[in-house]
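Student: According to Swiss-Prot, the protein has these features:
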VARIANT   Asn17 to Lys  In strain: cv. Bl-1, cv. Shokei and cv. Yo-0
DOMAIN    34-75  domain 'Chitin-binding type-1'
VARIANT   Ala106 to Thr  In strain: cv. Aa-0
VARIANT   Gly127 to Ser  In strain: cv. Yo-0
ACT_SITE  Glu151  active site, proton donor
VARIANT   Asn206 to Asp  In strain: cv. Ci-0
Amino acid sequence: MPPQKENHRTLNKMKTNLFLFLIFSLLLSLSSAEQCGRQAGGALCPNGLCCSEFGWCGNTEPYCKQPGCQSQCTPGGTPPGPTGDLSGIISSSQFDDMLKHRNDAACPARGFYTYNAFITAAKSFPGFGTTGDTATRKKEVAAFFGQTSHETTGGWATAPDGPYSWGYCFKQEQNPASDYCEPSATWPCASGKRYYGRGPMQLSWNYNYGLCGRAIGVDLLNNPDLVANDAVIAFKAAIWFWMTAQPPKPSCHAVIAGQWQPSDADRAAGRLPGYGVITNIINGGLECGRGQDGRVADRIGFYQRYCNIFGVNPGGNLDCYNQRSFVNGLLEAAI
(Lines of atoms letter the chains of each structure in order from A; the text may use other names.)
(Lines give C-alpha, C1' and ligand atoms only; values in the text may rest on other atoms or scores of the structure.)
Protein backbone atom coordinates (compact mmCIF):
# COMPACT_ATOMS: atom_id res chain seq x y z
CA MET A 1 0.00 0.00 0.00
CA PRO A 2 1.44 3.42 -0.92
CA PRO A 3 2.65 5.35 2.17
CA GLN A 4 0.50 8.42 1.44
CA LYS A 5 -2.73 6.36 1.53
CA GLU A 6 -1.67 4.75 4.79
CA ASN A 7 -1.00 8.16 6.32
CA HIS A 8 -4.35 9.44 5.04
CA ARG A 9 -6.18 6.44 6.54
CA THR A 10 -4.38 6.87 9.86
CA LEU A 11 -5.32 10.55 9.94
CA ASN A 12 -8.98 9.71 9.27
CA LYS A 13 -8.95 7.16 12.07
CA MET A 14 -7.50 9.74 14.46
CA LYS A 15 -10.20 12.22 13.48
CA THR A 16 -12.90 9.61 14.02
CA ASN A 17 -11.55 8.72 17.45
CA LEU A 18 -11.35 12.39 18.41
CA PHE A 19 -14.95 12.93 17.26
CA LEU A 20 -16.18 9.96 19.28
CA PHE A 21 -14.27 11.20 22.33
CA LEU A 22 -15.86 14.64 22.05
CA ILE A 23 -19.34 13.13 21.70
CA PHE A 24 -18.74 10.93 24.74
CA SER A 25 -17.50 13.91 26.75
CA LEU A 26 -20.58 15.93 25.78
CA LEU A 27 -22.94 13.13 26.78
CA LEU A 28 -21.10 12.71 30.05
CA SER A 29 -21.36 16.40 30.85
CA LEU A 30 -25.06 16.42 30.03
CA SER A 31 -25.72 13.39 32.18
CA SER A 32 -23.85 14.97 35.08
CA ALA A 33 -25.76 18.26 35.03
CA GLU A 34 -28.10 18.84 37.93
CA GLN A 35 -31.66 17.87 37.11
CA CYS A 36 -33.97 19.88 39.35
CA GLY A 37 -34.50 22.55 41.98
CA ARG A 38 -32.51 25.75 42.35
CA GLN A 39 -29.59 24.11 40.52
CA ALA A 40 -31.77 23.69 37.41
CA GLY A 41 -33.86 26.84 37.42
CA GLY A 42 -36.61 25.45 39.64
CA ALA A 43 -37.31 22.43 37.44
CA LEU A 44 -39.36 19.58 38.92
CA CYS A 45 -38.39 15.93 38.63
CA PRO A 46 -40.44 13.78 36.24
CA ASN A 47 -42.93 11.18 37.48
CA GLY A 48 -43.23 12.79 40.91
CA LEU A 49 -39.68 11.93 41.98
CA CYS A 50 -38.05 13.81 44.86
CA CYS A 51 -35.53 16.58 44.15
CA SER A 52 -32.56 16.32 46.51
CA GLU A 53 -30.85 19.31 48.10
CA PHE A 54 -28.12 18.93 45.47
CA GLY A 55 -30.48 19.00 42.48
CA TRP A 56 -30.83 15.29 41.65
CA CYS A 57 -33.99 13.22 41.09
CA GLY A 58 -34.72 9.98 42.92
CA ASN A 59 -37.16 8.17 45.19
CA THR A 60 -34.99 6.96 48.05
CA GLU A 61 -34.22 8.55 51.41
CA PRO A 62 -31.15 10.58 50.30
CA TYR A 63 -33.35 12.35 47.75
CA CYS A 64 -36.58 12.67 49.74
CA LYS A 65 -35.40 13.28 53.31
CA GLN A 66 -36.24 16.51 55.14
CA PRO A 67 -34.60 18.88 55.65
CA GLY A 68 -32.82 18.98 52.33
CA CYS A 69 -35.29 17.78 49.73
CA GLN A 70 -36.40 20.71 47.56
CA SER A 71 -39.65 19.56 45.96
CA GLN A 72 -42.05 16.61 45.60
CA CYS A 73 -40.64 15.17 48.82
CA THR A 74 -42.27 12.00 50.06
CA PRO A 75 -41.46 10.26 53.36
CA GLY A 76 -39.90 6.90 52.65
CA GLY A 77 -39.18 7.84 49.05
CA THR A 78 -42.39 6.60 47.42
CA PRO A 79 -43.24 8.64 44.33
CA PRO A 80 -46.52 10.48 44.98
CA GLY A 81 -49.57 9.82 42.90
CA PRO A 82 -49.52 7.73 39.75
CA THR A 83 -50.89 10.19 37.20
CA GLY A 84 -51.45 13.61 38.77
CA ASP A 85 -55.12 13.46 37.68
CA LEU A 86 -57.10 15.37 40.31
CA SER A 87 -60.57 14.67 38.94
CA GLY A 88 -61.06 12.15 41.75
CA ILE A 89 -60.19 14.78 44.38
CA ILE A 90 -62.08 17.80 43.06
CA SER A 91 -65.12 17.54 40.80
CA SER A 92 -66.28 20.09 38.27
CA SER A 93 -69.27 20.96 40.48
CA GLN A 94 -67.00 21.52 43.51
CA PHE A 95 -64.75 23.75 41.41
CA ASP A 96 -67.77 25.82 40.39
CA ASP A 97 -69.06 25.95 43.98
CA MET A 98 -65.70 27.11 45.32
CA LEU A 99 -65.25 29.80 42.68
CA LYS A 100 -68.93 30.63 42.55
CA HIS A 101 -68.64 34.17 41.18
CA ARG A 102 -65.50 33.92 39.04
CA ASN A 103 -67.59 34.44 35.88
CA ASP A 104 -69.63 37.32 37.29
CA ALA A 105 -70.08 40.23 34.88
CA ALA A 106 -68.08 42.42 37.26
CA CYS A 107 -65.03 40.12 37.20
CA PRO A 108 -62.32 40.94 34.63
CA ALA A 109 -61.30 37.26 34.49
CA ARG A 110 -64.80 35.99 33.65
CA GLY A 111 -64.63 33.03 31.30
CA PHE A 112 -60.88 32.54 31.79
CA TYR A 113 -60.37 30.07 34.64
CA THR A 114 -61.89 26.66 33.86
CA TYR A 115 -61.99 23.29 35.57
CA ASN A 116 -60.46 21.55 32.56
CA ALA A 117 -57.55 24.01 32.45
CA PHE A 118 -56.82 23.31 36.11
CA ILE A 119 -56.99 19.52 35.72
CA THR A 120 -54.76 19.66 32.63
CA ALA A 121 -52.16 21.87 34.33
CA ALA A 122 -52.08 19.70 37.46
CA LYS A 123 -51.08 16.66 35.41
CA SER A 124 -47.68 18.28 34.85
CA PHE A 125 -47.04 18.11 38.61
CA PRO A 126 -47.64 14.49 39.71
CA GLY A 127 -47.12 15.20 43.41
CA PHE A 128 -49.65 18.02 43.57
CA GLY A 129 -52.86 16.94 45.29
CA THR A 130 -51.86 13.28 45.04
CA THR A 131 -49.61 12.94 48.10
CA GLY A 132 -50.83 11.27 51.28
CA ASP A 133 -54.29 10.03 52.15
CA THR A 134 -57.49 11.39 50.61
CA ALA A 135 -58.02 13.97 53.36
CA THR A 136 -54.47 15.31 52.91
CA ARG A 137 -54.94 15.53 49.17
CA LYS A 138 -58.18 17.47 49.54
CA LYS A 139 -56.57 19.79 52.09
CA GLU A 140 -53.80 20.58 49.62
CA VAL A 141 -56.26 21.50 46.89
CA ALA A 142 -58.25 23.58 49.40
CA ALA A 143 -55.08 25.32 50.58
CA PHE A 144 -53.92 26.04 47.02
CA PHE A 145 -57.26 27.56 46.09
CA GLY A 146 -57.48 29.35 49.44
CA GLN A 147 -54.22 31.20 48.83
CA THR A 148 -54.79 31.87 45.14
CA SER A 149 -58.37 32.99 45.73
CA HIS A 150 -57.05 35.68 48.06
CA GLU A 151 -54.59 36.78 45.38
CA THR A 152 -57.39 37.09 42.79
CA THR A 153 -60.39 38.00 44.94
CA GLY A 154 -63.10 40.38 43.87
CA GLY A 155 -65.08 39.99 47.08
CA TRP A 156 -66.05 42.45 49.79
CA ALA A 157 -67.54 42.12 53.25
CA THR A 158 -71.19 42.19 52.14
CA ALA A 159 -70.74 40.49 48.76
CA PRO A 160 -73.47 38.06 47.60
CA ASP A 161 -72.78 34.59 49.04
CA GLY A 162 -70.09 36.13 51.24
CA PRO A 163 -66.60 37.47 50.52
CA TYR A 164 -65.12 33.99 50.14
CA SER A 165 -67.19 33.10 47.08
CA TRP A 166 -65.42 35.62 44.87
CA GLY A 167 -62.00 34.08 44.26
CA TYR A 168 -60.50 34.09 40.76
CA CYS A 169 -62.22 37.32 39.78
CA PHE A 170 -58.94 38.77 38.43
CA LYS A 171 -56.22 37.31 36.24
CA GLN A 172 -53.67 40.12 36.40
CA GLU A 173 -52.62 43.02 38.58
CA GLN A 174 -54.69 46.15 38.11
CA ASN A 175 -52.80 49.40 37.43
CA PRO A 176 -49.31 48.00 38.18
CA ALA A 177 -46.99 50.54 39.73
CA SER A 178 -43.88 49.35 37.89
CA ASP A 179 -42.55 47.01 35.21
CA TYR A 180 -41.26 44.61 37.90
CA CYS A 181 -37.99 44.38 35.98
CA GLU A 182 -34.82 43.81 37.98
CA PRO A 183 -31.56 43.98 35.99
CA SER A 184 -30.31 40.44 35.49
CA ALA A 185 -27.77 38.81 33.18
CA THR A 186 -29.48 35.46 33.68
CA TRP A 187 -33.06 36.62 33.24
CA PRO A 188 -32.86 39.83 31.16
CA CYS A 189 -36.10 41.71 30.66
CA ALA A 190 -37.41 41.62 27.11
CA SER A 191 -37.89 44.94 25.38
CA GLY A 192 -41.31 46.40 26.06
CA LYS A 193 -42.37 43.58 28.40
CA ARG A 194 -43.70 44.03 31.93
CA TYR A 195 -43.57 41.43 34.67
CA TYR A 196 -46.40 42.46 36.98
CA GLY A 197 -48.62 39.97 38.79
CA ARG A 198 -50.47 37.52 36.57
CA GLY A 199 -52.37 34.28 37.04
CA PRO A 200 -53.75 32.63 40.19
CA MET A 201 -50.56 33.22 42.19
CA GLN A 202 -49.96 36.69 40.69
CA LEU A 203 -46.48 35.74 39.47
CA SER A 204 -44.27 38.84 39.51
CA TRP A 205 -40.73 39.93 38.48
CA ASN A 206 -38.67 38.94 35.47
CA TYR A 207 -36.58 36.35 37.32
CA ASN A 208 -39.70 34.50 38.45
CA TYR A 209 -41.06 34.50 34.91
CA GLY A 210 -37.70 33.19 33.71
CA LEU A 211 -37.45 30.45 36.30
CA CYS A 212 -41.06 29.40 35.86
CA GLY A 213 -40.86 29.39 32.08
CA ARG A 214 -37.75 27.26 32.15
CA ALA A 215 -39.43 24.76 34.46
CA ILE A 216 -42.66 24.41 32.46
CA GLY A 217 -41.06 24.68 29.02
CA VAL A 218 -42.50 28.04 27.93
CA ASP A 219 -40.60 31.24 27.14
CA LEU A 220 -42.29 33.49 29.67
CA LEU A 221 -39.51 36.09 29.67
CA ASN A 222 -40.42 37.07 26.13
CA ASN A 223 -44.10 36.20 26.49
CA PRO A 224 -45.21 37.10 30.04
CA ASP A 225 -48.77 37.78 28.87
CA LEU A 226 -49.24 34.03 28.36
CA VAL A 227 -49.78 33.74 32.12
CA ALA A 228 -52.86 35.94 31.72
CA ASN A 229 -53.99 34.73 28.29
CA ASP A 230 -53.61 30.94 28.49
CA ALA A 231 -55.47 29.37 31.42
CA VAL A 232 -53.42 26.16 31.42
CA ILE A 233 -50.17 28.13 31.57
CA ALA A 234 -51.67 30.36 34.27
CA PHE A 235 -52.44 27.33 36.44
CA LYS A 236 -49.06 25.73 35.66
CA ALA A 237 -47.27 28.89 36.81
CA ALA A 238 -49.23 28.91 40.07
CA ILE A 239 -48.71 25.20 40.76
CA TRP A 240 -45.01 25.51 39.89
CA PHE A 241 -44.64 28.18 42.56
CA TRP A 242 -46.59 26.01 45.00
CA MET A 243 -44.36 22.98 44.42
CA THR A 244 -40.99 24.74 44.42
CA ALA A 245 -38.94 25.25 47.58
CA GLN A 246 -37.31 28.65 48.14
CA PRO A 247 -34.51 27.89 50.62
CA PRO A 248 -34.71 28.52 53.50
CA LYS A 249 -38.45 28.35 52.81
CA PRO A 250 -39.95 24.93 52.16
CA SER A 251 -42.41 24.48 49.33
CA CYS A 252 -46.07 25.14 50.05
CA HIS A 253 -46.69 21.54 48.97
CA ALA A 254 -44.26 20.12 51.53
CA VAL A 255 -45.99 22.04 54.34
CA ILE A 256 -49.58 21.03 53.57
CA ALA A 257 -48.61 17.44 52.71
CA GLY A 258 -46.99 17.04 56.14
CA GLN A 259 -43.49 16.56 54.76
CA TRP A 260 -41.90 19.67 56.26
CA GLN A 261 -40.37 19.42 59.72
CA PRO A 262 -39.57 22.80 61.32
CA SER A 263 -36.04 23.38 62.54
CA ASP A 264 -35.23 24.78 65.96
CA ALA A 265 -34.91 28.19 64.31
CA ASP A 266 -38.37 27.79 62.76
CA ARG A 267 -39.89 26.87 66.10
CA ALA A 268 -38.23 29.83 67.77
CA ALA A 269 -39.75 32.04 65.07
CA GLY A 270 -43.22 30.58 65.70
CA ARG A 271 -43.26 28.76 62.37
CA LEU A 272 -45.07 25.47 62.94
CA PRO A 273 -46.69 23.12 60.40
CA GLY A 274 -50.00 24.49 59.17
CA TYR A 275 -51.66 26.81 56.70
CA GLY A 276 -50.11 29.87 58.37
CA VAL A 277 -46.62 28.89 57.24
CA ILE A 278 -47.86 28.80 53.64
CA THR A 279 -48.98 32.42 53.98
CA ASN A 280 -45.51 33.16 55.35
CA ILE A 281 -43.90 31.49 52.34
CA ILE A 282 -46.02 33.46 49.88
CA ASN A 283 -46.08 36.93 51.42
CA GLY A 284 -44.68 36.76 54.93
CA GLY A 285 -42.56 39.87 54.57
CA LEU A 286 -45.70 41.99 54.28
CA GLU A 287 -48.31 40.05 56.24
CA CYS A 288 -46.72 37.96 59.00
CA GLY A 289 -45.46 38.87 62.46
CA ARG A 290 -47.65 41.97 62.63
CA GLY A 291 -50.44 40.71 64.85
CA GLN A 292 -53.99 40.60 63.50
CA ASP A 293 -53.98 41.27 59.76
CA GLY A 294 -57.00 41.40 57.46
CA ARG A 295 -55.10 39.89 54.54
CA VAL A 296 -54.11 36.84 56.56
CA ALA A 297 -57.69 36.49 57.82
CA ASP A 298 -58.94 36.65 54.23
CA ARG A 299 -56.64 33.79 53.20
CA ILE A 300 -57.92 31.74 56.13
CA GLY A 301 -61.55 32.47 55.29
CA PHE A 302 -61.17 31.09 51.78
CA TYR A 303 -59.34 28.01 53.03
CA GLN A 304 -61.91 27.20 55.69
CA ARG A 305 -64.77 27.55 53.22
CA TYR A 306 -63.07 25.20 50.76
CA CYS A 307 -62.24 22.66 53.46
CA ASN A 308 -65.93 22.68 54.35
CA ILE A 309 -66.84 21.97 50.71
CA PHE A 310 -64.41 19.03 50.71
CA GLY A 311 -65.52 17.84 54.15
CA VAL A 312 -62.03 17.95 55.68
CA ASN A 313 -60.60 19.50 58.83
CA PRO A 314 -58.41 22.54 58.07
CA GLY A 315 -56.07 21.69 60.96
CA GLY A 316 -54.34 24.09 63.34
CA ASN A 317 -51.81 26.92 63.05
CA LEU A 318 -53.86 28.69 60.39
CA ASP A 319 -52.47 32.21 60.82
CA CYS A 320 -49.01 33.77 60.87
CA TYR A 321 -49.84 36.69 63.16
CA ASN A 322 -47.00 35.85 65.53
CA GLN A 323 -44.59 34.23 63.08
CA ARG A 324 -41.37 35.90 62.06
CA SER A 325 -41.06 36.10 58.31
CA PHE A 326 -38.67 33.81 56.48
CA VAL A 327 -35.67 35.63 55.05
CA ASN A 328 -36.23 36.41 51.40
CA GLY A 329 -35.90 33.32 49.24
CA LEU A 330 -35.31 33.03 45.53
CA LEU A 331 -38.90 33.62 44.52
CA GLU A 332 -41.53 36.19 45.32
CA ALA A 333 -45.12 35.63 44.27
CA ALA A 334 -47.60 37.94 45.88
CA ILE A 335 -47.91 41.64 45.27
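Glycine residues also receive a Cβ, built from the backbone N, Cα and C atoms like all the rest.
What you see is the original sequence, not a version with the noted changes.
Describe the structural context of each listed feature in the structure shown, including burial, neighbouring residues and relevant distances.
Tutor: This prediction places the mean pLDDT of the domain 'Chitin-binding type-1' (34-75) at 75.
Sequence-distant neighbours of Ala106 (variant position) (same chain, 6+ residues apart, CB-CB distance under 8 A): Gly154, Cys169.
For Gly127 (variant position), the Cβ neighbour count at a 10 Å cut-off comes to 28, with all displayed protein chains included.
Note on Glu151 (active site, proton donor): other Cβ atoms within 10 Å of its Cβ, all shown chains, come to 24.
Its Cβ placed at the centre, Asn206 (variant position) has 24 other Cβ atoms within 10 Å.
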Student: To the nearest Å, how far is the Cα of Asn206 (variant position) from the Cα of Glu151 (active site, proton donor)?
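Tutor: Per the Cα atoms, Asn206 (variant position) and Glu151 (active site, proton donor) stand 19 Å apart.
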Student: Going by DSSP, how much of the domain 'Chitin-binding type-1' (34-75) is helix, how much is strand and how much is coil, in residues?
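Tutor: Once the DSSP states are binned, the domain 'Chitin-binding type-1' (34-75) shows 11 helix, 7 strand, 24 coil.
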Student: Reported as an integer number of Å, what is the Cα distance between Glu151 (active site, proton donor) and Gly127 (variant position)?
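Tutor: Approximately 23 Å lies between the Cα of Glu151 (active site, proton donor) and that of Gly127 (variant position).
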